[in-house]
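S.K.: Below: one structure in structure tokens.
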Amino acid sequence: MRVASSLFLPVLLTEVWLVTSFNLSSHSPEASVHLESQDYENQTWEEYTRTDPREEEEEEEEKEEGKDEEYWLRASQQLSNETSSFGFNLLRKISMRHDGNVIFSPFGLSVAMVNLMLGTKGETKVQIENGLNLQALSQAGPLILPALFKKVKETFSSNRDLGLSQGSFAFIHKDFDIKETYFNLSKKYFDIEYVSINFQNSSQARGLINHCIVKETEGKIPKLFDEINPETKLILVDYVLFKGKWLTPFDPSFTEADTFHLDKYRAIKVPMMYREGNFTSTFDKKFRCHILKLPYQGNATMLVVLMEKTGDYLALEDYLTVDLVETWLQNMKTRKMEVFFPKFKLNQRYEMHELLKQMGIRRLFSTSADLSELSAMARNLQVSRVLQQSVLEVDERGTEAVSGTLSEIIAYSMPPAIKVNRPFHFIIYEEMSRMLLFLGRVVNPTVL
């Protein structure tokens, strides 16, 4: 797989100082010289048994490093939780406008918005922090959020089996100057790629932007824009490519056409994959839904949420929270099962700026936006659009996306089955960080 050029590839250099401590016995010549030079009458026992200062420094450094690791771990967990909460809130906003298939990346959008937040001040910045649910984390320091996202991206980029790459573009009108401080920070933490463009020549601008996106997404997103407003000053685009391979693939020879119930009255035929084996799952008695884990290589997982009854899938979205998902995960068991799962492909594009406004991020998209950390020309600047397009393809080998203790099995018994033959939700996350990569629902597997 070709790695996109804008993917951040970190290089970490750690310098370790080795300080040797000497243990001198009283019989050694060195010890004799040393002991004779001491004033025993004025020396207390504490002074005599005091540890070498260099050893104390080493111990203090190790303690500080341990505290730092513990702090970053807690902060990373909080970042993942808040990004998930942001994703669930955004799903509810999307559902108010759209009742069909859904696919988007909370992680990708959060990265893009935090990068842009580096260029904001005042109420504009506060609204972004609040809208992303990151206001508490941001209190630790002005660069804590960029640093945390950088660490997460380092984890992803170093895991080749994960098959994830993410990047961001800022298309800026040709007469717009970026402050050097912002440029350096955004490069350091996000590796964002800036493209100068003449928006007044809208057809040329559209062609250039679409060409960049085609190149970076390996042709998965061939056309992002149909038209562009010539008055535009800034367009922010982020993309996410995820080529996940199932840890245990489905056998294509078992895939057959089967019925998928769109609702109580309509049904269609879809290619239905099949596998029998050990699966991890649970059943939520309160919400009457099955939750099934489908693991990928590289420590990622698709969590499938299937309501017991066909027409109830939208009602679940009002209750999706980090705590609910964590409860599901804690109550899962692994056992032998039959799983029927449809092949599908999703391709969705969202005008995220309209959705972000509903989540309280309004000033950024208005004439009162404070982008003074981004440019000296900030008085005349506002963000015009924030777009995200995500492509997700699921087949026997796995997923291609662009934006327990084993139970005892009784011999010869028929294994239970989960048949995903009605609308369902899916959550794709990285196990180690618990970062929510993709979130969505499939209402009709035959429609993009």
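Cβ from N, Cα, C; glycine included.
No noted substitution is present; original residues retained.
Worth saying up front: this structure is predicted, and the values here are computed from it rather than measured.
What Swiss-Prot records for this protein is below:
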MUTAGEN   M96 to A  2-fold decrease in rates of factor Xa inhibition
MUTAGEN   D99 to A  5-fold decrease in rates of factor Xa inhibition
MUTAGEN   D263 to A  No change in rates of factor Xa inhibition
MUTAGEN   K264 to A  No change in rates of factor Xa inhibition
MUTAGEN   Y265 to A  50-fold decrease in rates of factor Xa inhibition
MUTAGEN   D318 to A  400-fold decrease in rates of factor Xa inhibition
S.K.: Helix, strand or coil at M96 (mutagenesis position), per DSSP?
M.R.: helix
S.K.: For D318 (mutagenesis position), just count the other CB atoms lying within 10 A of its CB, please.
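M.R.: The answer is 10 other Cβ atoms.
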S.K.: Could you round the CA separation between M96 (mutagenesis position) and D318 (mutagenesis position) to a whole angstrom and send it over?
M.R.: 11
S.K.: Reduced to three states, what secondary structure does DSSP give K264 (mutagenesis position)?
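M.R.: DSSP call for K264 (mutagenesis position): coil, neither helix nor strand.
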S.K.: Give me the non-local Cβ neighbours of K264 (mutagenesis position): same chain, 6+ apart in sequence, Cβ-Cβ under 8 Å, ordered along the sequence.
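M.R.: Listed in sequence order, they are T310, G311.
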S.K.: Select the most exposed residue of D99, D263, Y265, where exposure means the fewest other Cβ atoms within 10 Å, treating these as the mutagenesis positions.
M.R.: Y265
